[in-house]
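So Swiss-Prot lists the following for this protein:
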ACT_SITE  Asp218  active site, proton acceptor
BINDING   Leu97, Gly98, Lys99, Gly100, Gly101, Tyr102, Gly103, Lys104, Val105, Lys123  ATP binding site
DOMAIN    91-352  domain 'Protein kinase'
DOMAIN    353-423  domain 'AGC-kinase C-terminal'
MUTAGEN   Phe28 to Ala  Complete loss of activity. Abolishes interaction with RPTOR. Reduces phosphorylation. Loss of phosphorylation at T-412 and T-444
MUTAGEN   Asp29 to Ala  Almost complete loss of activity; when associated with A-31
MUTAGEN   Ile30 to Ala  Almost complete loss of activity; when associated with A-32
MUTAGEN   Asp31 to Ala  Almost complete loss of activity; when associated with A-29
MUTAGEN   Leu32 to Ala  Almost complete loss of activity; when associated with A-30
MUTAGEN   Lys123 to Met  Loss of activity towards ribosomal protein S6
MUTAGEN   Thr252 to Ala  Loss of activity towards ribosomal protein S6 and reduced phosphorylation at Thr-412
MUTAGEN   Thr256 to Ala  Loss of activity towards ribosomal protein S6 without effect on phosphorylation status
MUTAGEN   Thr412 to Glu  Mimics phosphorylation. Constitutive active. No effect on activity towards ribosomal protein S6
MUTAGEN   Thr412 to Ala  Loss of activity towards ribosomal protein S6 and loss of phosphorylation at Thr-252
MUTAGEN   Ser434 to Asp  No effect on sensitivity to wortmannin and rapamycin; when associated with D-441, D-444 and D-447
MUTAGEN   Ser441 to Asp  No effect on sensitivity to wortmannin and rapamycin; when associated with D-434, D-D-444 and D-447
MUTAGEN   Thr444 to Asp  No effect on sensitivity to wortmannin and rapamycin; when associated with D-434, D-441, and D-447
MUTAGEN   Ser447 to Asp  No effect on sensitivity to wortmannin and rapamycin; when associated with D-434, D-441 and D-444
Amino acid sequence: MRRRRRRDGFYPAPDFRHREAEDMAGVFDIDLDQPEDAGSEDELEEGGQLNESMDHGGVGPYELGMEHCEKFEISETSVNRGPEKIRPECFELLRVLGKGGYGKVFQVRKVTGANTGKIFAMKVLKKAMIVRNAKDTAHTKAERNILEEVKHPFIVDLIYAFQTGGKLYLILEYLSGGELFMQLEREGIFMEDTACFYLAEISMALGHLHQKGIIYRDLKPENIMLNHQGHVKLTDFGLCKESIHDGTVTHTFCGTIEYMAPEILMRSGHNRAVDWWSLGALMYDMLTGAPPFTGENRKKTIDKILKCKLNLPPYLTQEARDLLKKLLKRNAASRLGAGPGDAGEVQAHPFFRHINWEELLARKVEPPFKPLLQSEEDVSQFDSKFTRQTPVDSPDDSTLSESANQVFLGFTYVAPSVLESVKEKFSFEPKIRSPRRFIGSPRTPVSPVKFSPGDFWGRGASASTANPQTPVEYPMETSGIEQMDVTTSGEASAPLPIRQPNSGPYKKQAFPMISKRPEHLRMNL
């Protein structure tokens with residue numbers, strides 16, 4: 001801005017009011033651009049009066065009445081709006097969803113700031129319990145870091161992370177469908193088309209983690225949640241291993257024994273192939289009612305995982321049997337999914353031949369089970385021994401030393417999506433429960449997995465877009481019949497629609513109606 005020299009030869013002191021006006025315009029988004037006219041550059045006449053020839057669009061500077069103006073109270077809170085400070089008081093405790101050795105998981109409602117009124121799950125961890133063990137500290141930090149890094153339709157979203165003197169808080173999306181474990185306990189076993197849907201979504205989540213250099217290592221029904229629509233969400237990343245890429249081996253002993261790969265138990269070093277063993281163990285659990293290798297105690301279970309032959313029930317289809325044998329190979333190098341194709345190798349197997357992977361990733365495929373929910377706060381899909389407890393977050397009366405707190409520096413996090421509109425609206429649609437719940441009707445009458453008529457073996461043109469590597473079709477192993485103790489006899493038709501069903505001389509076994517799960521893996525419903 002030009003300054004006119006006074007008659008005494010000196011220039012007047014600069015006027016900063018214009019700069020302040022520009023700064024204020026930045027706050028209120030006011031357009032201060034002036035017409036490009038050299039004759040209107042704040043020229044002052046003698047006497048300090050404004051030149052009346054300035055163009056104001058036909059309206060004089062003082063001709064606007066109050067009816068044209070909006071009153072706005074200027075205060076520190078309205079002008080200097082910084083990022084919202086997240087603390088425990090921002091959330092109202094509603095229900096207890098679960099408990100562990102290091103803390104609790106609550107259902108909460110946000111009562112201040114962005115997302116006011118929205119329901120979340122709040123995981124509260126006690127610092128004093130965590131710092132006792134360096135491994136536990138590493139697991140906690142890994143979970144927070146992984147949840148910040150990974151965004152995927154089938155992985156739980158981290159919304160906030162913050163801490164107080166004695167506690168760590170993870171605010172996660174609330175998954176009202178509960179644990180897949182609950183559905184497995186209620187049903188006993190899943191039909192193959194139902195298991196196929198869940199395993200397909202899980203395989204996509206595992207593949208995404210592996211692309212990020214992350215091994216999940218703790219795949220089990222308890223860590224697989226369902227959202228309100230019935231889609232899968234992987235949770236609990238405390239046992240994940242970060243920064244593991246092709247060829248990298250880790251030796252950490254962790255995870256749930258029944259779903260643990262042999263190379264972890266032998267401490268011989270492991271890589272991402274352990275997740276495909278766990279997927280096979282989970283698949284076996286879904287289709288038979290128990291993990292493939294269980295014993296009376298921890299030692300016997302480990303012995304069976306390392307030495308015992310895999311027994312497959314005769315009622316399984318040939319595709320299911322073949323996939324289980326390829327996933328549950330003790331030699332990790334020859335295990336399906338261990339090659340460069342990773343998830344693409346698994347997804348190319350004929351067991352998944354009905355899956356449209358592009359639609360699955362977009363969550364356009366209808367899940368086989370949709371939770372019956374009465375409201376957004378519904379907790380009916382969670383264990384009642386927790387939900388009936390009074391939700392109380394114990395006082396934060398323990399503060400760690402400054403040196404001990406150093407390990408939790410940088411824990412605080414706010415998701416970039418917090419200021420965006422919620423992508424998915426909550427809806428409640430009454431739906432009849434699956435007929436699989438009624439004894440005597442073990443077969444699902446209509447497969448919920450969508451596929452193109454006549455396309456029984458191809459993965460579709462969309463498969464290559466969902467997976468970076470184009471998978472190759474792997475031939476099934478058809479030689480050899482697995483041994484299994486047959487306690488009952490009867491006929492059970494293949495639950496998965498197959499154009500040319502296998503007619504091998506297999507001795508049929510009825511679907512087990514009583515869960516064979518070990519006692520410590522059961523849930524009292």
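The first residue you see is number 1, and the count goes up from there.
Placement of Cβ uses the backbone N, Cα and C atoms for every residue, glycine included.
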In this structure, which of the binding-site residues Leu97, Lys99 has the fewest other Cβ atoms within 10 Å of its Cβ?
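Each of the binding-site residues Leu97, Lys99 was scored by Cβ atoms within 10 Å; lowest is Lys99.
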Over the span of the domain 'Protein kinase' (91-352), how high is the average pLDDT in this prediction?
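Mean pLDDT for the domain 'Protein kinase' (91-352): 85.
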Return the residues near Lys123 (mutagenesis position), defined as same-chain residues 6+ apart in sequence whose C-beta is under 8 angstroms from its C-beta, sorted by sequence, else 'none'.
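Counting only residues 6 or more apart in sequence, the Cβ neighbours of Lys123 (mutagenesis position) under 8 Å are Gly103, Lys104, Val105, Tyr169, Leu170, Ile171, Leu172.
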Pop the Cα-Cα gap between Asp218 (active site, proton acceptor) and Leu97 (ATP binding site) into the table, whole Å please.
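So the alpha carbons of Leu97 (ATP binding site) and Asp218 (active site, proton acceptor) sit roughly 20 Å from each other.
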Please report the number of other Cβ atoms within 10 Å of the Cβ of Asp218 (active site, proton acceptor).
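So the number of other Cβ atoms within 10 Å of Asp218 (active site, proton acceptor) is 22.
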Tally every other Cβ atom lying within 10 Å of the Cβ atom of Val105 (ATP binding site).
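The answer is 22.
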Any idea what the Cα distance is from Lys99 (ATP binding site) over to Asp218 (active site, proton acceptor), rounded to a whole Å?
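Taking the Cα atoms only, Lys99 (ATP binding site) lies 18 Å from Asp218 (active site, proton acceptor).
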Could you tally the C-beta atoms, other than its own, that fall within 10 angstroms of the C-beta of Gly103 (ATP binding site)?
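By my count, 22.
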